[in-house]
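Visitor: Provided herewith is a single structure, encoded as structure tokens, for subsequent inquiry.
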Amino acid sequence: MNGEEEFFDAVTGFDSDNSSGEFSEANQKVTGMIDLDTSKNNRIGKTGERPSQENGIQKHRTSLPAPMFSRSDFSVWTILKKCVGLELSKITMPIAFNEPLSFLQRITEYMEHVYLIHRASCQPQPLERMQSVAAFAVSAVASQWERTGKPFNPLLGETYELIREDLGFRFISEQVSHHPPISAFHSEGLNHDFLFHGSIYPKLKFWGKSVEAEPRGTITLELLKHNEAYTWTNPTCCVHNVIIGKLWIEQYGTVEILNHRTGHKCVLHFKPCGLFGKELHKVEGHIQDKNKKKLFMIYGKWTECLWGIDPVSYESFKKQERRGDHLRKAKLDEDSGKADSDVADDVPVAQETVQVIPGSKLLWRINTRPPNSAQMYNFTSFTVSLNELETGMEKTLPPTDCRLRPDIRGMENGNMDLASQEKERLEEKQREARRERAKEEAEWQTRWFYPGNNPYTGTPDWLYAGDYFERNFSDCPDIY
């Protein structure tokens, strides 16, 4: 059995693990509240139903068809205990640990706060534009807060499109590679103000009590009016207590955003939790010019908000803070030196809000989640709408779109048995297609992206070939 044959995307019951500044956010939020009464089909937007219109703007569903399945009866330890330190691309997980979205739809969540891109495009000065781009980069990972379910691994050739006229963008993504798993995406402003694109290769590892996801791949944002391109890589995400205890998530690592035209750079440090949880969710950084002079300081939490201030005021505040910390210094935790064991890591207690330095400028604030989000996989309002299938959509979508994937649809509807059966069928179909290609010595041909080099960094990337929205889908593969 070769490397391809060893990889599983769909096995019965299992799944592999490659797997506000000067602008208001109020008009950017998806309207509505979650309602668990699934009989109210006109409100939740069940499969095949057309959302209503309000003032000419399409209203999207505000709930999933069924609440999430309980994970309390499943133990991940029996699966992961032999995998410490290993990459998880070939390790199967119970489907109960998934969420009813494809990874391609998860990537689309970058666009929830797309108003920050529109804002950047309208700002006259490069420093102001970088502030908004930095806020967008942080907001792009905010949806991962408390999202402990794993998205479904995309099948080779799977696609996802999203057009949001109310938010001013359209988006297309494709699973372009299976080994390694690579997802490519391209988005553009409907007013031709930006291009946003990249390719993501998520690398997952298990470290005993946690799973670490390193999102390899370059993210590129082009502001067309200013002839500017910004590139960066997302921080590492870690899910703690995957064996026992309450699951919790942190992001850590350094993100560098470079303006390739002006030389401005934003350096953002996503802080690891640290002792006593003092640094949990914190983001700190600065914007510098091409001569490395600090122009603007940034601070906040990726789960909450982002603020900025001039360097002099920031350093003055930090000096006072350090003096206070020295006076209040606590003794070390008595248990901090004990060996790692099967004891859960206590969920750190974070401060409720960010301490705002006087004179600071609000760059971004997270959208409030629906009241019953916890029963909907901790989805945001934007996320809840991603898999809705409206009347007539099947006639315009390619047959490879995630919305048409039956295992994800089954899980969304609360039918776990059907979801597992369909996963098994889809995986076997994918394996058979690989065997046929191997027999015929045929290479897989992507449809909407092609391999190349990023035009700004020179690193390997997948580039959009164009023409998707011409909607000629006659040569799309039958993957479902």
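Each residue, glycine too, has its Cβ placed from N, Cα and C.
In this structure the noted substitutions are not present, so the sites keep their original residues.
Quick caveat, the model's predicted, so the values are computed rather than measured.
Straight from Swiss-Prot, here's the annotation block:
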- Ile79 to Ala: No effect on phosphatidylinositide binding, but impaired tetramerization and decreased cholesterol binding, plus decreased cholesterol and phosphatidylinositide transport (MUTAGEN)
- Cys83 to Ala: No effect on phosphatidylinositide binding, but impaired tetramerization and decreased cholesterol binding, plus decreased cholesterol and phosphatidylinositide transport (MUTAGEN)
- Met93 to Lys: Mildly decreased 25-hydroxycholesterol binding (MUTAGEN)
- Phe103 to Trp: Mildly decreased 25-hydroxycholesterol binding (MUTAGEN)
- Tyr110 to Ala: No effect on phosphatidylinositide binding, but decreased cholesterol binding, plus decreased cholesterol and phosphatidylinositide transport (MUTAGEN)
- Lys150 to Ala: Reduces 25-hydroxycholesterol binding (MUTAGEN)
- Phe152 to Asp: Does not significantly impair 25-hydroxycholesterol binding (MUTAGEN)
- Pro215 to Ala: No effect on phosphatidylinositide binding, but decreased cholesterol binding, plus decreased cholesterol and phosphatidylinositide transport (MUTAGEN)
- Ile249 to Trp: Reduces 25-hydroxycholesterol binding. Loss of 22(R)-hydroxycholesterol binding (MUTAGEN)
- Lys423 to Ala: Loss of increased cholesterol and decreased phosphatidylinositide accumulation at the cell membrane (MUTAGEN)
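Burial and contacts for the listed features, if you can.
Guide: Phe103 (mutagenesis position) counts 23 other C-beta atoms within 10 Å of its own C-beta, drawing on all protein chains shown.
Listed in sequence order, Ala140, Ser187, Phe196 are the same-chain residues at least 6 apart in sequence whose CB falls under 8 Å from the CB of Tyr110 (mutagenesis position). Under the DSSP three-state reduction, Tyr110 (mutagenesis position) is assigned to helix.
Taking the Cβ of Lys150 (mutagenesis position) as centre and 10 Å as the limit, one finds 23 other Cβ atoms among all the protein chains shown.
With a 10 A radius on its CB, Phe152 (mutagenesis position) counts 30 other CB atoms from all the protein chains. In the three-state DSSP reading, Phe152 (mutagenesis position) counts as strand.
Reduced to three states, the DSSP call for Pro215 (mutagenesis position) is strand.
Residue environment of Ile249 (mutagenesis position) contains 19 other Cβ atoms, counted within 10 Å of its Cβ in all protein chains.
Secondary structure at Lys423 (mutagenesis position), taken from DSSP and collapsed to helix, strand or coil, is helix.
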Visitor: Which one is closest to Phe103 (mutagenesis position) in space, judged by CA to CA distance, out of the mutagenesis positions Lys150, Phe152, Ile249?
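Guide: Answer for the nearest of the mutagenesis positions: Phe152.
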Visitor: For Ile249 (mutagenesis position), identify the closest of the mutagenesis positions Lys150, Phe152, Pro215, Lys423, judging by Cα separation.
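Guide: Spatially nearest to Ile249 (mutagenesis position) by Cα position is Lys150.
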Visitor: About how far apart, in whole Å, are the alpha carbons (Cα) of Pro215 (mutagenesis position) and Lys150 (mutagenesis position)?
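Guide: Distance between the two Cα atoms comes out at 14 Å.
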Visitor: Give the helix, strand or coil assignment DSSP yields for Ile249 (mutagenesis position).
Guide: strand
